[in-house]
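Undergrad: Below you'll find the structure I mean.
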Amino acid sequence: MAQPDSSGLAEVLDRVLDKGVVVDVWARVSLVGIEILTVEARVVAASVDTFLHYAEEIAKIEQAELTAGAEAAPEA
């Protein structure tokens with residue numbers, strides 16, 4: 001059997017840390033129409049620099065959503 005190529009694994013790990021991987025999970029379990037479990041998770045695997053850039057972009061998106069929601073709300 002051939003040994004796994006450690007340089008290939010190192011390259012994959014380097015790319016994952018450089019680019020980052022985000023796994024976004026949403027699941028709901030219901031029994032007879034009654035929700036018994038909801039799972040929401042976001043897992044990020046990245047270098048600190050990549051994660052900070054990702055967090056900044058997510059904050060911009062959330063701020064834009066809040067601004068759009070405030071503009072759409074009718075004034076009293």
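Just so it is clear, glycine is given a Cβ too, placed from its N, Cα and C backbone atoms.
OK, Swiss-Prot features for this one:
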- D5 to A: Mini gas vesicles (MUTAGEN)
- S7 to A: Normal gas vesicles (MUTAGEN)
- G8 to S: CCP increases to 0.82 MPa, makes a few very narrow gas vesicles (MUTAGEN)
- R15 to A: No gas vesicles. Decreased interaction with GvpF1 (MUTAGEN)
- G20 to A or D: Greatly decreased interaction with GvpF1. No gas vesicles (MUTAGEN)
- D24 to Y: Greatly decreased interaction with GvpF1. No gas vesicles (MUTAGEN)
- R28 to D: Greatly decreased interaction with GvpF1. No gas vesicles (MUTAGEN)
- I34 to M: Makes very long thin gas vesicles, cells do not float (MUTAGEN)
- E35 to A: Makes thinner than normal gas vesicles, cells do not float (MUTAGEN)
- H53 to A: No gas vesicles (MUTAGEN)
- Y54 to W or F: Mixed spindle-shaped and cylindrical gas vesicles (MUTAGEN)
- Y54 to A, E, S or R: No gas vesicles (MUTAGEN)
- K60 to L: Cells make very small gas vesicles after 7 days, cells do not float (MUTAGEN)
- K60 to A: Mini gas vesicles (MUTAGEN)
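Give me the structural setting of these features: burial, nearby parts and distances.
TA: Within 10 Å of the Cβ of S7 (mutagenesis position) there are 8 other Cβ atoms, across all protein chains.
In this view, G8 (mutagenesis position) is surrounded by 9 other Cβ atoms within 10 Å of its Cβ, with every protein chain counted. When secondary structure is read from DSSP and collapsed to three states, G8 (mutagenesis position) falls in the helix class.
Taking a C-beta cut-off of under 8 angstroms and a sequence separation of 6 or more, R15 (mutagenesis position) has no same-chain neighbours. In the three-state DSSP classification, R15 (mutagenesis position) falls within a helix.
Sequence-distant contacts (6 or more apart, same chain, Cβ under 8 Å) of G20 (mutagenesis position) comprise V44, A45, A46, S47, T50, F51, Y54.
Within 10 Å of the C-beta of D24 (mutagenesis position) there are 9 other C-beta atoms, taking all protein chains into account.
Annotation for R28 (mutagenesis position): same-chain Cβ neighbours under 8 Å, separated by at least 6 residues, are E35, L37, T38, V39.
When other Cβ atoms within 10 Å of the Cβ of I34 (mutagenesis position) are tallied across all protein chains shown, the result is 7.
DSSP assigns E35 (mutagenesis position) to a strand in the three-state reduction.
Around the Cβ of H53 (mutagenesis position), the number of neighbouring Cβ atoms within 10 Å comes to 13.
The Cβ of Y54 (mutagenesis position) has 14 other Cβ atoms within 10 Å, all protein chains considered. DSSP assigns Y54 (mutagenesis position) to a helical segment in the three-state reduction.
Within 10 Å of the C-beta atom of K60 (mutagenesis position) sit 10 other C-beta atoms, taking all shown protein chains into account.
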Undergrad: Can you tell me whether DSSP puts R28 (mutagenesis position) in helix, strand or coil?
TA: strand
Undergrad: If you count Cβ atoms within 10 Å of the Cβ of E35 (mutagenesis position), leaving out that atom itself, what do you get?
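TA: Around the Cβ of E35 (mutagenesis position), 9 other Cβ atoms lie within 10 Å.
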Undergrad: According to DSSP, folded down to helix, strand and coil, what is G20 (mutagenesis position)?
TA: coil
